[in-house]
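Encoded as structure tokens, the structure appears first; notes follow it.
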Amino acid sequence: MSDKKGVPARELPETPSWAVAVVFAAMVLVSVLMEHGLHKLGHWFQHRHKKALWEALEKMKAELMLVGFISLLLIVTQDPIIAKICISEDAADVMWPCKRGTEGRKPSKYVDYCPEGKVALMSTGSLHQLHVFIFVLAVFHVTYSVITIALSRLKMRTWKKWETETTSLEYQFANDPARFRFTHQTSFVKRHLGLSSTPGIRWVVAFFRQFFRSVTKVDYLTLRAGFINAHLSQNSKFDFHKYIKRSMEDDFKVVVGISLPLWGVAILTLFLDINGVGTLIWISFIPLVILLCVGTKLEMIIMEMALEIQDRASVIKGAPVVEPSNKFFWFHRPDWVLFFIHLTLFQNAFQMAHFVWTVATPGLKKCYHTQIGLSIMKVVVGLALQFLCSYMTFPLYALVTQMGSNMKRSIFDEQTSKALTNWRNTAKEKKKVRDTDMLMAQMIGDATPSRGSSPMPSRGSSPVHLLHKGMGRSDDPQSAPTSPRTQQEARDMYPVVVAHPVHRLNPNDRRRSASSSALEADIPSADFSFSQG
């Protein structure tokens, strides 16, 4: 191997030891600083009781570890295995991503390894470039995920003041439950009437509304009242804003990861990267189309709930109340919206990573960026898409997805969730023990033979029962008072079911006994300790 000037490159035995030590120390220092920084960040999340963000950070570490495994696998297998795989020249001359150069195919390190008429599947140089692309993709995906949660939290800060107003006297007076109003005169219904009620124009209004005032104060307060009315008591002092933040942090755990279907999308994109097809051009606009459809659908859900209030009654008492339901979402599945947002973010990160990789890699810039204007447009669309998804669509999703039929687990804080989990686990253990005892008692009862089927002593003539009979006979001179220890030893020696006297219960006692048995799985009070320790 030689450099550009034709001078042979020095291998490791010809490299000064101080140079090797300096480079190695730099790599170790940077890696240790990164690991220490992630550890400190996780400790800060735990100290601030940000369990969802801590779990997202752990998932991010797992993704980076996966990328490390892929890199290690490529490094270990590129020379002895992959570069020595030979394919026919006909198979190697189809589906090229770039135009064929006039210089011909560059010689591979293992060009002499393959027989005549065959070439290497991938050269060591192309494997190294693929290695770099996978690393750049992981970095961009993690970076875009962090930007998404940061801009979403910044957007939701504007909703905090609306939540604070719900405790004021002005809000309670404006939402007096004894006040009658016409439905079409309420602010929420009035905002979504007019052109918004026309079937053909509603989608157009919803499309443009996601860019300008996607969530207003009246929308937030109305959806908040509908959620509390459906899942909590009507006069509850519930912090809806805090609940949305926890719910969004739980969804962030999904967004930050790269699932197997997303890896499949990346593989399919690379497979369709063929010269003349323009796959990377038209596929770069797919995330934008998906995101605009998602934002339009979320705005349509708010409109449909407003129109449902209008159709339900012409006069309402108190504030207008929406009814959460899964029927407003695609296929009655609110979680599908999160999947499309996740797909959009990953595909956008893939496009930006591919752009940076092709620009920074020698030899690829002329291949992928022959049209500078189109490349610049792709970058602008990608940045605008990231801002739109992070600052508008994702916060809108966090609010509107609460209008499903079921509330999310983030309705409880960390201490309450832990207490409920302990209660459930304890109840399961007690039920398992109770079922086991009943099964053992049934097995012992079934194992007791009948009177005429076995020469063994019957239940009434067992030594334990004979002992009880002997104790009850005062005229037997041989009988003596038996100590409790002797009775216990006899019971241990002959483990049979002892008949207990039957007590008849009146109806009141039966009801009391049934209620006490229903509460048999008692939970220790320590499980419901809400201390911050």
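Glycine too: its Cβ is placed from the backbone N, Cα and C atoms.
Experimental mutagenesis is annotated in Swiss-Prot for Arg10 to Trp, with the remark: In mlo-9; confers broad spectrum resistance to powdery mildew fungus.
For the published mutagenesis Val30 to Glu, Swiss-Prot gives the following note: In mlo-13; confers broad spectrum resistance to powdery mildew fungus. In the shown protein chains, 10 other C-beta atoms lie within 10 A of the C-beta of Val30 (mutagenesis position).
Contacts of Ser31 (mutagenesis position) defined by a Cβ separation under 8 A and a same-chain sequence distance of 6+ are given as none. Under mutagenesis, Swiss-Prot gives Ser31 to Phe with this note: In mlo-17; confers broad spectrum resistance to powdery mildew fungus.
In Swiss-Prot, a published mutagenesis experiment is listed as Trp162 to Arg, annotated In mlo-1; confers broad spectrum resistance to powdery mildew fungus. Within 10 Å of the C-beta atom of Trp162 (mutagenesis position) sit 19 other C-beta atoms, taking all shown protein chains into account.
The Cβ of Thr222 (mutagenesis position) lies under 8 Å from the Cβ of Phe188, Ala319, Pro320, Val321, Val322, each of which sits 6+ residues away along the same chain. Listed in Swiss-Prot as a mutagenesis experiment, Thr222 to Ile is described as follows: In mlo-28; confers partial resistance to powdery mildew fungus.
One mutagenesis experiment catalogued in Swiss-Prot, Gly226 to Asp, is accompanied by this note: In mlo-7; confers broad spectrum resistance to powdery mildew fungus. The secondary structure of Gly226 (mutagenesis position), as reduced to three states from DSSP, is helical.
Experimental mutagenesis at this site is recorded by Swiss-Prot as Leu270 to His, annotated: In mlo-26; confers broad spectrum resistance to powdery mildew fungus. Annotation note: Leu270 (mutagenesis position) sits in a helical segment as assigned by DSSP.
Non-local neighbourhood of Gly318 (mutagenesis position): Asn175, Asp176, Pro177, Ala178, Arg179, each in the same chain, at least six residues away, with C-beta under 8 Å from its C-beta. A coil conformation is recorded for Gly318 (mutagenesis position) in the three-state DSSP classification, outside any helix or strand. Among the mutagenesis experiments that Swiss-Prot reports, Gly318 to Glu is described with the note: In mlo-27; confers broad spectrum resistance to powdery mildew fungus.
DSSP classifies Pro334 (mutagenesis position) as coil under the three-state reduction. Cβ neighbours within 10 Å of Pro334 (mutagenesis position), excluding its own Cβ and spanning all shown chains: 22. Swiss-Prot lists Pro334 to Leu among its mutagenesis entries, and the accompanying note reads: In mlo-29; confers broad spectrum resistance to powdery mildew fungus.
Here Swiss-Prot notes a mutagenesis experiment, Leu420 to Arg, with the remark: Diminishes binding to calmodulin and reduces susceptibility to powdery mildew fungus.
A simple way to gauge crowding: the CB of Trp423 (mutagenesis position) has 15 other CB atoms within 10 angstroms, across all the protein chains here. According to Swiss-Prot, the mutagenesis experiment Trp423 to Arg carries the annotation: Diminishes binding to calmodulin and reduces susceptibility to powdery mildew fungus.
Straight-line distance linking the Cα atoms of Gly226 (mutagenesis position) and Leu270 (mutagenesis position), rounded to a whole number, equals 46 Å. Every protein chain considered, the tally of other Cβ atoms within 10 Å of the Cβ of Gly226 (mutagenesis position) stands at 21.
The shortest Cα-Cα distance from Trp162 (mutagenesis position) to any of the mutagenesis positions (Val30, Leu270, Pro334, Trp423) is found for Pro334. When the alpha carbons of Val30 (mutagenesis position) and Trp423 (mutagenesis position) are compared, the span between them is 45 angstrom. Distance from the CA of Pro334 (mutagenesis position) to the CA of Trp423 (mutagenesis position) is 29 Å. Distance between Cα atoms for Leu270 (mutagenesis position) and Pro334 (mutagenesis position): 31 Å, as a whole number.
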